[in-house]
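Quick notes on the structure that follows.
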Amino acid sequence: MKLLSNISMSSSEIIDVLCENLNDGIWALRVLYAEGAMNKEKLWDYINQYHKDYQIENEKDYEGKKILPSRYALDIMTARLEGAGLISFKAIGRVRIYDVTDLGNVLIKELEKRVEKNN
């Protein structure tokens with residue numbers, strides 16, 4: 001197996017890759033950043049509510065579609081964000097409490113800067 005030791009990326013390039021591939025995961029980061037740590041069921045509800053509020057406010061054509069229509073979609077989203085190191089969880093009994101990691105906070109700050117720069 002050949003190691004990829006000759007590949008180097010700056011932190012800015014890493015953040016760029018994460019931003020480009022975040023997709024709907026931005027909603028989970030946004031919720032956890034704004035509301036703090038929470039369990040998966042609550043996260044699911046909040047993500048759908050935040051997205052609904054955004055659509056009503058910005059697009060004026062909310063059709064009632066949820067961004068995360070199923071628990072399966074939520075599981076995929078949280079697994080992707082965990083794998084990228086953007087969120088983490090603590091198990092309390094059988095409940096997982098999700099929160100934004102330091103890397104997730106760096107990404108959120110970078111996204112905020114980019115939005116301000118584009119406005």
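For all residues, glycine too, the Cβ spot is worked out from N, Cα and C.
Taking the Cβ of TYR72 (mutagenesis position) as centre and 10 Å as the limit, one finds 9 other Cβ atoms among all the protein chains shown. Swiss-Prot documents TYR72 to Ala as a published mutagenesis change and attaches the note No DNA binding.
Taken residue by residue with DSSP, GLU82 (mutagenesis position) is part of a helix. Here Swiss-Prot describes GLU82 to Arg as a published mutagenesis experiment; the accompanying note says: Decreased DNA binding.
Counting every protein chain shown, the number of other Cβ atoms lying within 10 Å of the Cβ of ARG94 (mutagenesis position) is 5. In the three-state DSSP scheme, ARG94 (mutagenesis position) falls into the coil class. According to Swiss-Prot, the mutagenesis experiment ARG94 to Ala carries the following note: No DNA binding.
When the Cα atoms are compared, TYR72 (mutagenesis position) and GLU82 (mutagenesis position) turn out to be 15 Å apart.
Proximity of GLU82 (mutagenesis position) to non-local residues of its own chain (separation of 6 or more, Cβ distance below 8 Å) is seen for SER88, PHE89, given in sequence order.
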